[in-house]
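**Q** Attaching a single structure in structure tokens format; questions to follow.
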Amino acid sequence: MDKKSRVLIVGGTGYIGKRIVNASISLGHPTYVLFRPEVVSNIDKVQMLLYFKQLGAKLIEASLDDHQRLVDALKQVDVVISALAGGVLSHHILEQLKLVEAIKEAGNIKRFLPSEFGMDPDIMEHALQPGSITFIDKRKVRRAIEAASIPYTYVSSNMFAGYFAGSLAQLDGHMMPPRDKVLIYGDGNVKGIWVDEDDVGTYTIKSIDDPQTLNKTMYIRPPMNILSQKEVIQIWERLSEQNLDKIYISSQDFLADMKDKSYEEKIVRCHLYQIFFRGDLYNFEIGPNAIEATKLYPEVKYVTMDSYLERYV
């Protein structure tokens, strides 16, 4: 049996990072979790780190601003996965450029997976502002990786189920299904791709030692989870035995309503526009420099949205 790579996860206490840490440990990889010195003041993150340690992970304290300490950490591992936050309220994507410099100096890293886990930034050059900032910064990191000739895999995992399926993709900030009415974008029939976060972790770790994913983008497109917003709503209505009042909003009204929103709200709405009006998750064919995860790893029994939504009933 081939020896499994030693994996360092940066951002391992975050929303998707903790799933990647769990998957790495579960799949038998020697797992290292990098944490920033200031994390010790956050009781929730400290408890999570101690939990990872109990499972067998090794904890490494280092700041991305401490170049030498970062290089020393990298020399202990084979693969680096970054799960640094790239969301609206906490956006640290360009911090990864420090990680790229450290990987270059360390010289031993066999694979780097930067923080992506959403839409493919290289096909989002048309994205609306200010939502485009996410994709602009991710492209900068990609180009730095490639310029440094660092072996990579980019993971495009589409919509996190917890944020999108759990809320039926509503704008109200609630992460539970609505009980009376639901907002539908356009006619509600544009296809999207909804993915369980634990499955994102599993597919990500599966890819790190696979030569088929080397220097490629890996899309996670579970066939049974390629669904429109309306189809996800119908699943929820069937499970909950409750019919929701449907409120439809046109693309014109949706965009017009953005004008008076905060910067953060505009970013969220831009991304929703790309997904549910333009269909940017599924309106393209996977090219020769990319590969699809469920075809690569058919042994993974991914969570369907029917199954996922049962927890909310």
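Numbering starts at 1 and runs along the chain as displayed.
Cβ atoms here come from the backbone N, Cα and C positions, even for glycine.
Positions annotated as active site, proton acceptor by Swiss-Prot, on the basis of a curator's inference: K138. Per Swiss-Prot, NADP(+) binding site is recorded for G11, G12, T13, G14, Y15, I16, G17, R36, K45, R142. Marked as substrate binding site by Swiss-Prot: H271. One entry in Swiss-Prot concerns the mutagenesis experiment K138 to A. Its note says: Loss of activity.
Looking at the shown structure, what environment does each listed feature sit in?
**A** Around the Cβ of K138 (mutagenesis position), 24 further Cβ atoms fall within 10 Å across all displayed protein chains.
Taking a C-beta cut-off of under 8 angstroms and a sequence separation of 6 or more, G11 (NADP(+) binding site) has the following same-chain neighbours: G17, L34, S82, A83, L84, A85, S115.
Using a 10 Å Cβ-Cβ cutoff, H271 (substrate binding site) registers 22 neighbours.
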**Q** Sorry to bug you, but what's the C-alpha spacing from K138 (mutagenesis position) to T13 (NADP(+) binding site), rounded to the closest Å?
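**A** Pair distance, Cα basis, whole Å: 21 Å.
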**Q** Output, ordered by sequence, the same-chain residues six or more apart from Y15 (NADP(+) binding site) with a CB under 8 Å from its CB, or 'none'.
**A** A85, F160, G162, E197
**Q** Whole-number Å only: compute the distance from the Cα of H271 (substrate binding site) to the Cα of K138 (mutagenesis position).
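**A** Approximately 15 Å lies between the Cα of H271 (substrate binding site) and that of K138 (mutagenesis position).
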**Q** Counting across all protein chains present, how many other Cβ atoms fall within 10 Å of the Cβ of G17 (NADP(+) binding site)?
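**A** If we count other Cβ atoms within 10 Å of G17 (NADP(+) binding site), we arrive at 24.
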**Q** Identify which of the binding-site residues T13, K45 has its Cβ surrounded by the largest number of other Cβ atoms within 10 Å, counting every protein chain shown.
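**A** Top count of Cβ atoms within 10 Å goes to T13.
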**Q** I'm trying to understand the geometry here, so how far is the Cα atom of K138 (mutagenesis position) from the Cα atom of K45 (NADP(+) binding site), in Å to the nearest whole number?
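**A** With distance taken Cα to Cα, K45 (NADP(+) binding site) is 25 Å from K138 (mutagenesis position).
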**Q** Taking DSSP as the reference, which of helix, strand or coil describes K45 (NADP(+) binding site)?
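**A** The residue in question, K45 (NADP(+) binding site), is helix (DSSP, three-state).
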